[in-house]
Amino acid sequence: MSKRRVVVTGLGMLSPVGNTVESTWKALLAGQSGISLIDHFDTSAYATKFAGLVKDFNCEDIISRKEQRKMDAFIQYGIVAGVQAMQDSGLEITEENATRIGAAIGSGIGGLGLIEENHTSLMNGGPRKISPFFVPSTIVNMVAGHLTIMYGLRGPSISIATACTSGVHNIGHAARIIAYGDADVMVAGGAEKASTPLGVGGFGAARALSTRNDNPQAASRPWDKERDGFVLGDGAGMLVLEEYEHAKKRGAKIYAELVGFGMSSDAYHMTSPPENGAGAALAMANALRDAGIEASQIGYVNAHGTSTPAGDKAEAQAVKTIFGEAASRVLVSSTKSMTGHLLGAAGAVESIYSILALRDQAVPPTINLDNPDEGCDLDFVPHEARQVSGMEYTLCNSFGFGGTNGSLIFKKI
């Protein structure tokens, strides 16, 4: 069975450094950090008091105040990013094509904020105080649900929740839905709002978060000797994926082609990768096989790079394993150094960065990388963005708790 080609024709995003794709990209190329002190709840008892927050968010032109009360913030973020992507694509929905257009949008955690609020209502006032909208306001698949309802999309609607790999997995599976003929267009990505009391407290209890409260903007420092954990980030990233001939026929703007998708499992530990990065290497190898290219053809790797002691070293080793002699030449950076870790949305926003790197032939930096750790000796594009030429392929990595891994490869077109 021959697969159909899949291209990217629309992009949408909310991030800690910008509320649009272009404002975010401009900030990243300038090396700007979006990490700040948490101001929406009292953090005095918390070991970590900062995160990558979405700022100046207003969605009233898209979602009424009445409807906002029925949605956790992650759903609102996802809808706004989805609308941006749909508008960017210029796609017209008709009665004829609606059955061939769907959505694949996930979240690592879902509506944690409203889960907390409704639990408080339950404890204070009993079950009658729980909102009747509690369940649909918090479950993971509701970004896809709302967007299909808003646009009348009657194709596949799915939501994959695989922790921090959710964004990549939804995009990859959406591409396969198109490639194997079950849809012509898919809105795909991820959304997250985990900077809540329970989210910050839970990751803090696991000692996964940085506690650099005296200098939050320097807290996310992938591959640096002084890294002490990741930084939570909020936001959403959405891509419109489209079958190539369908996109050409309507004269769509094409950002890139999605040519490779690879997955694997560590089968090692609940939250830590093996030191040799074998699972990450396998995901990259599978993506390269799917794309039909050699590792040496990749110009840039947008790394998972979370700023954790174990994860950063394992990924560096995985890149060395897969790229071999080419490892010293490939550019590898972690945009999480500026945005923090958007969990289930990370792979989605970072796929967009990988696509824009192809468009502009520019690679965003890894900021805060002052003293690379032992074994972390790749070209991590420290401090400043890098202009390149002739870059044809980029690779985006995402790895999650439970040992789930995913890689995507994009091609300039």
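Even glycines carry a Cβ here, placed using N, Cα and C.
The Cβ of Cys164 (mutagenesis position) lies under 8 Å from the Cβ of Gly108, His304, Thr306, His341, Leu343, Gly344, Ala346, Gly347, Ser398, Phe399, Gly400, Phe401, each on the same chain and at least six residues away in sequence. The feature active site, for beta-ketoacyl synthase activity is assigned by Swiss-Prot to Cys164 (among others), with experimental evidence given as support.
Cβ-based neighbour count (10 Å, all protein chains) for His304 (active site, for beta-ketoacyl synthase activity) stands at 31. Under the DSSP three-state reduction, His304 (active site, for beta-ketoacyl synthase activity) is assigned to coil, being neither helix nor strand. If you look up Swiss-Prot, you'll see His304 (among others) marked as active site, for beta-ketoacyl synthase activity, on the strength of sequence analysis.
Taken from Swiss-Prot, the feature platensimycin binding site covers Thr271, His304, Thr308, Pro309, Ala310, His341, and the record attributes it to experimental evidence. Using a 10 Å radius centred on the Cβ of Thr271 (platensimycin binding site) and all shown protein chains, the other Cβ atoms total 14.
Over the domain 'Ketosynthase family 3 (KS3)' (3-412) the predicted model carries a mean pLDDT of 98. If you look up Swiss-Prot, you'll see 3-412 marked as domain 'Ketosynthase family 3 (KS3)', on the strength of sequence analysis.
According to its DSSP assignment, Cys164 (mutagenesis position) is helical. For the mutagenesis of Cys164 to Gln, Swiss-Prot gives this note: 50-fold increase in apparent binding of platensimycin. The structure shown keeps the original residue.
For Arg207 to Gly, Swiss-Prot lists a mutagenesis experiment annotated as follows: Impairs the binding of CoA. 10-fold increase in catalytic efficiency with dodecanoyl-CoA and malonyl-CoA. Same-chain residues at least 6 positions away in sequence with a Cβ under 8 Å from that of Arg207 (mutagenesis position) are, in sequence order, Gly229.
The record gives Thr271, His304, Thr308, Pro309, Ala310, His341 for platensimycin. Within 8 Å of the mean position of their Cβ atoms, the other Cβ atoms in that chain belong to Ala208, Gly229, Phe230, Ser272, Pro273, Thr306, Ser307, Gly311, Asp312. If you compare every pair of Cα atoms in Thr271, His304, Thr308, Pro309, Ala310, His341, the residues listed for platensimycin, the longest distance is 16 angstrom. The number of other CB atoms found within 10 A of the CB of Pro309 (platensimycin binding site), across every protein chain shown, is 13. Under 8 Å, Cβ to Cβ, and six or more positions away along its own chain, Thr308 (platensimycin binding site) finds Ala208, Arg227, Gly229, Phe230.
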